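J.: I have a structure I would like to understand better, so I am pasting it below and will then ask my questions one at a time.
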Amino acid sequence: MKVEDYFHDILRERKIHLTLIDPEEQTPEEAVEIARAAIRGGTDGIMLGGSTTDSSELDNTARALRENIDVPIILFPGNTTGVSRYADAIFFMSLLNSTNPYWIIGAQALGAATVKKMGIEALPMGYLVVEPGGTVGWVGDTKPVPRNKPDIAAAYAMAAEFLGMRLFYLEAGSGAPEHVPEEMIALVKRCTDQILIVGGGIRSGEDAARVAGAGADVVVTGTVVENSDNVEDKIREIVEGMGSV
């Protein structure tokens, strides 16, 4: 089954949770243990990537995951090095509010042939960085959307939808002190029919409930997993929070 179809099947019943693993933060073996714990906690898939990912570390981690877990592995590339044949799909995304054309379409053009050759399912996605933006905001030369300007985010989302992007990601940044504002999530969801993904600053079941309740179809957590002593329990808390709305 294609990953996009998998998403739609789940969304007929409930929200989706994805766990983000950065290959540079642990060994492939440790990544497998994190993924297994997250799956036991209720996650629906593993996102793999980071803002500064090394291709060899990514490939080794993707292969280890492929051999040991059954949920989809979705690449979350920070550059052209963020591609591996061992993944099921890739968020083929444009960093919409970058000031550098490289991140809007240049890197995508450079990586497209590799994705095609490897036969990875490409999920067309608009990616928007919201204040504070974190590492991705700095690396990606962005003008982060102000937290009190939901209409700007909605305008980007509608433009992305009209350009054919079927997914839209609101990103507060890895380790952000707060998640994307609920008003912004709600307005974007009202304005488009895209699968709406929200990540950054989601640390608790309460955070996840607010984000999902505002309209997020997919909730992503990463830093909270890296910092947790009990990944299974933390993911379960977040997934249960999402299920409460």
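Each residue, glycine too, has its Cβ placed from N, Cα and C.
Found this in Swiss-Prot, in case it helps:
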type	residues	note
BINDING	Asp22, Ser51	Mg(2+) binding site
BINDING	Tyr169, Leu170, Glu171, Ala172, Gly173, Ser174, Gly175, Gly200, Gly201, Gly222, Thr223	sn-glycerol 1-phosphate binding site
MUTAGEN	Val83 to Gly	Accepts HepPP as substrate
MUTAGEN	Trp138 to Ala	Forms homodimers. Shows almost wild-type activity
J.: Using a 10 angstroms cut-off on Cβ to Cβ distances, just flag whichever of Gly173, Gly175, Gly201 is the loneliest among these binding-site residues.
T.: Gly175
J.: Near Thr223 (sn-glycerol 1-phosphate binding site), meaning Cα within 10 Å, which of Asp22, Val83, Trp138 (recorded positions)?
T.: Asp22
J.: Let me check the 10 A CB neighbour count of Asp22 (Mg(2+) binding site). How many other CB atoms are there?
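T.: That number is 24.
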J.: Which one is it: of the recorded positions Asp22, Val83, Trp138, whose Cα lies the shortest distance from the Cα of Glu171 (sn-glycerol 1-phosphate binding site)?
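T.: So, of the listed recorded positions, the one sitting closest to Glu171 (sn-glycerol 1-phosphate binding site) is Trp138.
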J.: What three-state secondary structure does DSSP assign to Trp138 (mutagenesis position)?
T.: helix
J.: To the nearest whole angstrom, state the Cα distance for the pair Gly175 (sn-glycerol 1-phosphate binding site) and Asp22 (Mg(2+) binding site).
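T.: Cα-Cα distance, Gly175 (sn-glycerol 1-phosphate binding site) to Asp22 (Mg(2+) binding site): 13 Å.
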J.: Mind checking which of Val83, Tyr169, Thr223 has the fewest other CB atoms within 10 A of its CB? They're the recorded positions.
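T.: So among Val83, Tyr169, Thr223, the recorded positions given, the one with the fewest Cβ atoms within 10 Å is Thr223.
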J.: Looking only at DSSP and grouping its letters into three states, which state does Gly173 (sn-glycerol 1-phosphate binding site) belong to?
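T.: DSSP assigns Gly173 (sn-glycerol 1-phosphate binding site) to coil.
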